[in-house]
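Each remark here refers to the structure printed beneath this line.
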Amino acid sequence: MRRLTVRLFTAVLAALALLTMGTPAHATAPASPSVTFTNPLAEKRADPHIFKHTDGYYYFTATVPEYDRIVLRRATTLQGLATAPETTIWTKHASGVMGAHIWAPEIHFIDGKWYVYFAAGSTSDVWAIRMYVLESGAANPLTGSWTEKGQIATPVSSFSLDATTFVVNGVRHLAWAQRNPAEDNNTSLFIAKMANPWTISGTPTEISQPTLSWETVGYKVNEGPAVIQHGGKVFLTYSASATDANYCLGMLSASASADLLNAASWTKSSQPVFKTSEATGQYGPGHNSFTVSEDGKSDILVYHDRNYKDISGDPLNDPNRRTRLQKVYWNADGTPNFGIPVADGVTPVRFSSYNYPDRYIRHWDFRARIEANVTNLADSQFRVVTGLAGSGTISLESANYPGYYLRHKNYEVWVEKNDGSSAFKNDASFSRRAGLADSADGIAFESYNYPGRYLRHYENLLRIQPVSTALDRQDATFYAE
């Protein structure tokens with residue numbers, strides 16, 4: 001009897017182990033739910049910088065094509081900046097320094113005051129570009145007065161621009177781009193600690209110079225540094241090459257506990273992390289900044305680009321760089337993934353599986369499936385658009401294949417080009433439902449032309465099938481991220 005009891009107990013343990021191994025985790029709502037925007041946010045606004053303040057407002061400044069003034073607008077939402085009234089807070093000098101090429105303003109709130117960092121040339125030499133700072137003690141920087149704090153002095157007086165400031169472990173730093181007379185290039189990247197918001201302290205360190213092929217097209221440029229911190233790491237993006245379709249983002253990374261003034265602490269990406277996309281019609285994305293969503297749960301990439309490739313004349317004289325927004329995603333290794341500059345219009349989202357929370361809907365050889373660690377981000381991004389079949393439906397358009405949609409065929413789900421037929425429109429349309437396994441936060445997609453069949457994963461492949469069991473409902477529930 002004792003031997004039988006032991007055998008029975010062992011069998012039960014084995015069965016429980018098998019069940020545990022075969023049962024996926026049940027997800028909770030994602031820590032970073034979806035956010036969407038409509039691009040472009042602002043026409044003819046380059047080098048954009050958006051700062052979210054504790055007063056509930058976003059503050060937005062950028063280079064204007066006339067290069068003659070600093071403008072500012074604010075709104076309580078990011079999308080609201082598109083229509084917010086714009087105020088000129090400072091105008092170039094009629095003569096002397098700060099009299100030409102007013103470029104790349106950034107607004108920061110430091111120790112109870114507002115500061116704007118910008119670059120400017122002189123009326124006697126428009127290319128004598130240096131970095132300058134404005135200060136305001138007003139609660140509302142759009143209506144307050146501004147004081148010129150003067151030039152940010154550097155040990156070497158040379159072409160310098162694109163100052164940005166950030167704090168790591170309680171220490172404020174300044175990063176910027178500057179011509180190093182000892183090098184055969186246009187600008188390199190430097191970093192220093194700050195004694196106050198308009199003065200650097202100690203000896204600056206050069207942390208990057210343009211040496212890679214994609215950094216030296218047209219001009220040899222590293223410029224426009226911007227910093228985002230995540231998971232104990234500091235990521236510094238920068239722009240490279242000429243300001244045409246070759247403009248792109250590179251990235252330096254360092255541990256937040258490292259000595260950031262030691263050039264060896266920084267590792268450079270071997271390839272651009274964000275560049276032109278012919279597929280989406282976006283050219284020369286760059287000179288970015290970072291902000292956060294209204295709920296503080298998503299990091300947002302702010303940048304400019306053009307929607308055409310060929311420029312007549314000097315790109316510097318082309319006024320049509322536009323400010324754009326899109327969400328930053330994070331890879332499993334903790335590095336940021338910017339994907340591609342998405343098409344104009346509504347921005348795409350990702351859909352994670354309810355019961356396999358690390359897996360996302362993506363296409364591979366145009367077959368739709370769920371998969372983890374999708375480093376080619378755009379394969380897992382879809383625009384939620386008005387359904388091709390109408391009648392209150394939605395369709396899911398591929399981010400990197402505009403005009404291609406998730407559609408079912410023989411109950412299998414593929415990403416295919418819209419051929420304009422009624423059959424395609426019906427197959428590519430879904431009714432958006434509350435999640436079948438999580439009605440509060442989840443989403444389910446019911447086939448338009450096969451009511452009762454839902455988009456679900458089965459052996460990692462997407463299909464449309466009826467749902468009846470608890471497992472069916474889990475497989476047919478997703479979260480938008």
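Just so you know, glycine gets a Cβ as well, placed from its N, Cα and C.
Original residues fill every noted site, and no substitution is shown.
Record features (Swiss-Prot):
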ACT_SITE  D47  active site, proton acceptor
ACT_SITE  E223  active site, proton donor
BINDING   N186, H287, R321, H363, W364, D365, F366, D379, H457, Y458, E459, N460, D475  substrate binding site
MUTAGEN   D47 to A  Abolishes catalytic activity
MUTAGEN   D47 to N  Maintains an extremely weak catalytic activity
MUTAGEN   N186 to A or L  Reduces substrate specificity
MUTAGEN   Y219 to A  Reduces substrate specificity and allows hydrolysis of alpha-1,5-linked arabinofuranosyl bonds
MUTAGEN   L316 to A  Reduces substrate specificity and allows hydrolysis of alpha-1,5-linked arabinofuranosyl bonds
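The structure, with features from Swiss-Prot marked on it.
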{"residue": "D47", "record": "mutagenesis position", "Cβ contacts under 8 Å, 6 or more apart": "A62, T63, W103, A104, P105, D162, G224, H287, H304"}
{"residue": "N186", "record": "mutagenesis position", "Cβ contacts under 8 Å, 6 or more apart": "F159, R179, P210, Y219, K220, V221"}
{"residue": "E223", "record": "active site, proton donor", "Cβ contacts under 8 Å, 6 or more apart": "L161, D162, A177, T187, L189, Y238, S239, A240, H287"}
{"residue": "L316", "record": "mutagenesis position", "Cβ contacts under 8 Å, 6 or more apart": "T243"}
{"residue": "R321", "record": "substrate binding site", "Cβ contacts under 8 Å, 6 or more apart": "K44, R45, A46, T243, G284, H304, D305, R306"}
{"residue": "W364", "record": "substrate binding site", "Cβ contacts under 8 Å, 6 or more apart": "E371, D379"}
{"residue": "H457", "record": "substrate binding site", "Cβ contacts under 8 Å, 6 or more apart": "S353, Y356, R359, R369, I370, R463, D475"}
{"residue": "E459", "record": "substrate binding site", "Cβ contacts under 8 Å, 6 or more apart": "none"}
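Comparing the recorded positions Y219, F366 by how many other C-beta atoms lie within 10 angstroms of each C-beta, the top residue is Y219.
Of all Cβ atoms in the shown protein chains, 26 besides its own fall within 10 Å of the Cβ of D475 (substrate binding site). In the three-state DSSP reading, E459 (substrate binding site) counts as coil.
Binding-site extent for substrate: residues N186, H287, R321, H363, W364, D365, F366, D379, H457, Y458, E459, N460, D475, maximum pairwise Cα distance 54 Å (rounded to the nearest whole number). According to DSSP, L316 (mutagenesis position) is assigned to a helical segment.
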